[in-house]
Amino acid sequence: MAKFAAIVLLILVASATVNAVKEHDELPTTGMSRKILLQPVFKSLIISIAEGQQCVKKDELCIPYYLDCCEPLECKKVNWWDHKCIG
């Protein structure tokens, strides 16, 4: 059941991301494609689902409120587009 919910969540996040990328092909300040910036997050999410993890390990990418860190780690912003599990 948890894997099914995670896959559905992945599909919802991916579709929202595709819509955001269609609306804004480039970031306003750097010109970098959003697709390039989001690839590591989706890779981390897919690996977590495949391994059956319920949480993300230390120093791995996370998504606040969607892909949480293992206790006692916290999902913190490390730069303007990435969040990592720090603790």
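Glycine too: its Cβ is placed from the backbone N, Cα and C atoms.
Under its mutagenesis entries, Swiss-Prot includes L61 to A with the note: Attenuates sweet taste-response suppression properties. Listed in Swiss-Prot is the mutagenesis experiment I63 to A, annotated as follows: May affect protein secretion, folding or stability. Swiss-Prot lists Y65 to A among its mutagenesis entries, and the accompanying note reads: May affect protein secretion, folding or stability. Recorded in Swiss-Prot as a mutagenesis result, Y66 to A carries the remark: Attenuates sweet taste-response suppression properties. Experimental mutagenesis is annotated in Swiss-Prot for W80 to A, with the remark: Attenuates sweet taste-response suppression properties. What Swiss-Prot says about the mutagenesis result for W81 to A is this: Abolishes or severely attenuates sweet taste-response suppression properties.
Features recorded in Swiss-Prot, as mapped to the structure shown.
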residue: L61; record: mutagenesis position; Cβ neighbours (10 Å): 20
residue: I63; record: mutagenesis position; Cβ neighbours (10 Å): 16
residue: Y65; record: mutagenesis position; Cβ neighbours (10 Å): 7
residue: Y66; record: mutagenesis position; Cβ neighbours (10 Å): 14
residue: W80; record: mutagenesis position; Cβ neighbours (10 Å): 9
residue: W81; record: mutagenesis position; Cβ neighbours (10 Å): 14
Rounded to the nearest Å - Cα separation of Y65 (mutagenesis position) and W80 (mutagenesis position): 17
